[in-house]
Structure formats: structure tokens, C-alpha cells
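K.L.:
Below you will find the structure I want to go over with you.
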Amino acid sequence: MANSAKAEEYEKMSLEQAKASVNSETESSFNINENTTASGTGLSEKTSVCRQVDIARKRKEFEDDLVKESSSCGKDTPSKKRKLDPEIVPEEKDCGDAEGNSKKRKRETEDVPKDKSSTGDGTQNKRKIALEDVPEKQKNLEEGHSSTVAAHYNELQEVGLEKRSQSRIFYLRNFNNWMKSVLIGEFLEKVRQKKKRDITVLDLGCGKGGDLLKWKKGRINKLVCTDIADVSVKQCQQRYEDMKNRRDSEYIFSAEFITADSSKELLIDKFRDPQMCFDICSCQFVCHYSFESYEQADMMLRNACERLSPGGYFIGTTPNSFELIRRLEASETESFGNEIYTVKFQKKGDYPLFGCKYDFNLEGVVDVPEFLVYFPLLNEMAKKYNMKLVYKKTFLEFYEEKIKNNENKMLLKRMQALEPYPANESSKLVSEKVDDYEHAAKYMKNSQVRLPLGTLSKSEWEATSIYLVFAFEKQQ
């Protein structure tokens, strides 16, 4: 409890220092005390020229206390955190042969994380930023990073349901998709309680339209889809047209589609109706691309929040910078991961608030540069657009909270977001590594449970547990 209280106070201090960074003309950075172990969580910022000495000293004392306690506080590693629910399992009839399973797998929508927004030179509210911590070569790569991200997603090939169902990360992608579905559904309901009709949504970084069905099920009236990748936007539009033209299709929202870099271009200049307001802006697995610079992050936030109606929400999913750096510092090299995902930084120990680049690779899905999103900084920057943070949870926390709801639990089954364990005699587990299911085997041995269990492999959980969900509300 003492460690938890200190961590909470520590987070508040991080927020104050992020605020100092936004208001000053000095680019700051955050780091982990060099004595931090794998289980430690002691993140800090380098003292900036505008920071008071006593705050920095107090923060250092915090770090020392957190590091000392981290080794004995029993903090779970990603592999130990995996929660098993014996009730969250597919029906027995769904555990037939592998080919049968592939044909039966009907998912709500394409569930590849849509990391489509990108980077560029923001022009709004520019400020001077000291770039001593950023190599000279990196300063000149803004356009290159933007082009790299757009090219990557433009070149991704569409694959059928059959092939996707055979993917090593089939359940991981379904699990991430379930997380988005629950988040979107919950905040659509909040909007509907305030506004009975005519709900308008901005999908910032829409990709190929993986969330279109979610918006349809949410009974919205208008959707604006925008993405940096032109090919992805065209595929998204085609998917929408296919949904609209189905004979048995119910009423579907109206939509417009925009190819633009949301960290470089002002979206209202491209809307059919520049005065249009939104009830929700959804930014799923995207906003980290904009944190190459302050200007880019600010432009992304302006696009996301400026046209939100009072009481509207900016919701999303993004990597948890604290978790990324914790794993990095626990690694013996500048990278970490497993056979599913890898994260590679340029160096340890120095993490600027903007432009802290790392390369992220997820098997067959993502292989592009990303940037750390220091969440206290995002929170502070959002205040400029009259936004208040109303919800933030790690994927683990979000799962544990939402799985208690029976509707969410049933949706988890329908979307096949957890893998049946043990596998049926006619099928096999997605991972061939025995230790990937040690947690499930142990749980099954020590508990009276109904089989099969529903779980993710250890490798998949390590990949998905680097993320968090968030929601900001537009104030009056």
C-alpha cells in the first residue's frame, strides 16, 4: 500500500513536470533511475532549467524509495499478470478440427491495430524546443518518418478470413479488437445518455476500416474517417460501400473519407462542413506517431479535440511509455520482446519527451518507427483544448474491470478473443512453446474449473500488455 501511495504521488509530480515542459521553451526528458530493476517503476524526468531544485530533490528521493521497495513489493511481471476465467471459453462444439475452426471463426471486423496516423511538420502554435537530446540526423527525418508510416500501411496486403484465422497472433488481434469494442461501446452509451440522436464521430487513423462495424452497431449518424495512408482510406471507403449496399443491411450512417496527416494538416480545412462538431473522436493505436515533436503532437490534439462538442469524448489506445521503458531497462540490450513482437530503442537512459523513437515490430502486421507518449504530458497538452482526463487504465486493468460485465464476456466469446486451453485432440495451440501455457496448466491443476479454459499465450500477453486505454471529456 505504501508503494502504491508513493507511486500515485510520483505520478502527480510527473504531471507537474510535464506541465513545466509544455510552458517552458526547454525540451525535457524522462528516465529511469539507473538502479531500477525489472520490477521497478521509478520513472523520472531530467531536471530542466525551469524546474525548482526542491522538486527535483524530492523526486530523486521518491525514485530511491520506489527502487528499494520494487524488489519486495511483489509486482507481477507481464507473464504473471495473465488472468484466467474458467467461464470465458468457447462452447465445446467450437473446438473441432483446425480447418473447421477456421471456417467457423466469424469476427466482428478486421482486428489489426490501426496504427495509421503519422508525423510531419506541425505549423500551429510553434515554439522553440531545445534539441540537444535529439541527434542532428533525427531532426531531418520528419518527412522520412511520415513517408515510412504511410508507405508501410499502403503496402500491407489484404488477407482473407481463412488466412487471418491461421495467424500466430489470431487471438491477440481478436483480444485487442475486443478491447476497442468495449471502449467504443461504453463511451457511445455515455454520449447517448446526453444526446439521444444524431451522433457524429471522427475516426482519427481509421486504417482500412476495422472499426466500421463497431460504429454501425453503435447506431451513429455520421462518421468521418481520416488516415495518412491513401490506399488504406480507399479500402476503408470500399468496405463502407460494401456494407451499405448489402441487401439485408440495416440503416447505416453517412460517411466521408479524408486522406491526411493529422499531425501536419488541419482537418477542418478538408471537412465538407467546416462547422461540423463531433461527439466522439476515436484514435486507436495511432497517436504515438505524432509525438515526434511538440508541434506534431499539438496538431494531432487540435484535430482530435477542437471540434468536439461540450461533453464529447476523445478516446483511444496507445503504448504505455512507463511499461516500455521498464522493460527496456530490464533488458541487457537496447531491445526487448519475444517471437511475436520486438521493441528496439536507439539507446537507454535518455528519453526525451518528444522524438523518443523506437522501432516496433508485430508479426506480419506492423514494422514502423513509433514515438514514446509520456502520458502526463499528453494530459497536460490536452488541457489547451479544454479536455479533462476522465479515464485511464492499462489493458490488464481494463480487462479485469470490463470482463465482470456479462455482455462483455459474451462478446469476448463471440469474437474468439481468448484461446481454448487445452486444445481439442483435432486441433493445436497457436504456440508450440510449452512454457507459453504454464500459467494455464497451473491454474487448471490447482482449481476446480470447467474446461477448456480461455487464455492468451504468455507471448501474446506480453505483447498486448504494453498498451493502455484513455478517455478525455470536452469541458463546457
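The backbone N, Cα and C atoms fix where each Cβ goes, glycine too.
Keep in mind that this structure shows the original residues, not the substituted ones.
So Swiss-Prot lists these for the protein:
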{"type": "BINDING", "residues": "Asn176, Asn177", "note": "mRNA binding site"}
{"type": "BINDING", "residues": "Lys180, Gly205, Asp227, Asp261, Gln284, Tyr289", "note": "S-adenosyl-L-methionine binding site"}
{"type": "DOMAIN", "residues": "167-475", "note": "domain 'mRNA cap 0 methyltransferase'"}
{"type": "MUTAGEN", "residues": "Arg127 to Ile", "note": "Does not abolish nuclear localization. Abolishes nuclear localization; when associated with 80-AAAA-83 and 103-AAAAA-107"}
{"type": "MUTAGEN", "residues": "Asp203 to Ala", "note": "Loss of activity"}
{"type": "MUTAGEN", "residues": "Arg239 to Ala", "note": "Loss of activity"}
{"type": "MUTAGEN", "residues": "Tyr289 to Ala", "note": "Loss of activity"}
{"type": "MUTAGEN", "residues": "Phe291 to Ala", "note": "Strongly impairs enzyme activity"}
{"type": "MUTAGEN", "residues": "Lys393 to Cys", "note": "Loss of methyltransferase activity in presence or absence of RAMAC; when associated with C-178; C-398 and C-417. Partially restored RAMAC-mediated methyltransferase activity under reducing conditions; when associated with C-178; C-398 and C-417"}
{"type": "MUTAGEN", "residues": "Phe398 to Cys", "note": "Loss of methyltransferase activity in presence or absence of RAMAC; when associated with C-178; C-393 and C-417. Partially restored RAMAC-mediated methyltransferase activity under reducing conditions; when associated with C-178; C-393 and C-417"}
{"type": "MUTAGEN", "residues": "Lys409 to Glu", "note": "Decreased S-adenosyl-L-methionine binding and methyltransferase activity in absence of RAMAC; when associated with E-413. Decreased interaction with RAMAC; when associated with E-413"}
{"type": "MUTAGEN", "residues": "Lys413 to Glu", "note": "Decreased S-adenosyl-L-methionine binding and methyltransferase activity in absence of RAMAC; when associated with E-409. Decreased interaction with RAMAC; when associated with E-409"}
{"type": "MUTAGEN", "residues": "Arg450 to Glu", "note": "Increased S-adenosyl-L-methionine binding and methyltransferase activity in absence of RAMAC; when associated with E-452. No change in interaction with RAMAC; when associated with E-452"}
{"type": "MUTAGEN", "residues": "Pro452 to Glu", "note": "Increased S-adenosyl-L-methionine binding and methyltransferase activity in absence of RAMAC; when associated with E-450. No change in interaction with RAMAC; when associated with E-450"}
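Help me understand the surroundings of these features in the structure.
P.N.:
Asn177 (mRNA binding site) carries a helical DSSP state (H, G or I).
In three-state terms derived from DSSP, Tyr289 (mutagenesis position) belongs to a helical segment.
Sequence-distant neighbours of Asp203 (mutagenesis position) (same chain, six or more apart, CB under 8 Å from its CB) are Asp211, Trp215, Leu223, Val224, Cys225, Thr226, Ser282, listed in sequence order.
In the shown protein chains, 18 other C-beta atoms lie within 10 A of the C-beta of Arg239 (mutagenesis position).
If you take the C-beta of Phe291 (mutagenesis position) and look for same-chain residues 6 or more apart in sequence within under 8 angstroms, you find Ala297, Phe354, Gly355, Cys356, Phe371, Leu372, Val373, Tyr374.
Within its own chain, Lys393 (mutagenesis position) has Glu401, Leu468, Val469 as residues 6 or more apart in sequence whose C-beta sits under 8 angstroms from its own. Lys393 (mutagenesis position) carries a strand DSSP state (E or B).
Neighbour density for Phe398 (mutagenesis position): within 10 A of its CB lie 19 other CB atoms from the protein chains shown. Under the three-state DSSP scheme, Phe398 (mutagenesis position) falls in the helix class.
Secondary structure at Lys409 (mutagenesis position), as computed by DSSP, is helix.
The Cβ neighbour count for Lys413 (mutagenesis position), using a 10 Å radius over every protein chain in view, is 17.
Arg450 (mutagenesis position) falls within neither a helix nor a strand when secondary structure is assigned with DSSP, and so counts as coil.
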K.L.:
Would you say which of the recorded positions Lys180, Lys409, Arg450 has the most Cβ atoms within 10 Å of its own Cβ?
P.N.:
Lys180
K.L.:
For Tyr289 (mutagenesis position) and Asp261 (S-adenosyl-L-methionine binding site), determine the Cα separation and express it in whole Å.
P.N.:
10
K.L.:
Would you report the average pLDDT that the model assigns to the domain 'mRNA cap 0 methyltransferase' (167-475)?
P.N.:
95
K.L.:
Tell me, how many other CB atoms lie within 10 A of the CB of Asn176 (mRNA binding site), whichever protein chain they belong to?
P.N.:
23
K.L.:
Counting Cβ atoms within 10 Å across all protein chains shown, which of the binding-site residues Asp227, Asp261 comes out on top?
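P.N.:
The residue with the densest Cβ neighbourhood is Asp227.
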K.L.:
Listed S-adenosyl-L-methionine-binding residues Lys180, Gly205, Asp227, Asp261, Gln284, Tyr289 - what's their greatest C-alpha to C-alpha distance in Å?
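P.N.:
Largest pairwise Cα separation, rounded: 22 Å.
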K.L.:
For the recorded positions listed here (Gly205, Pro452), tell me which residue's CB has the most neighbouring CB atoms inside 10 Å.
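P.N.:
Most Cβ neighbours within 10 Å: Gly205.
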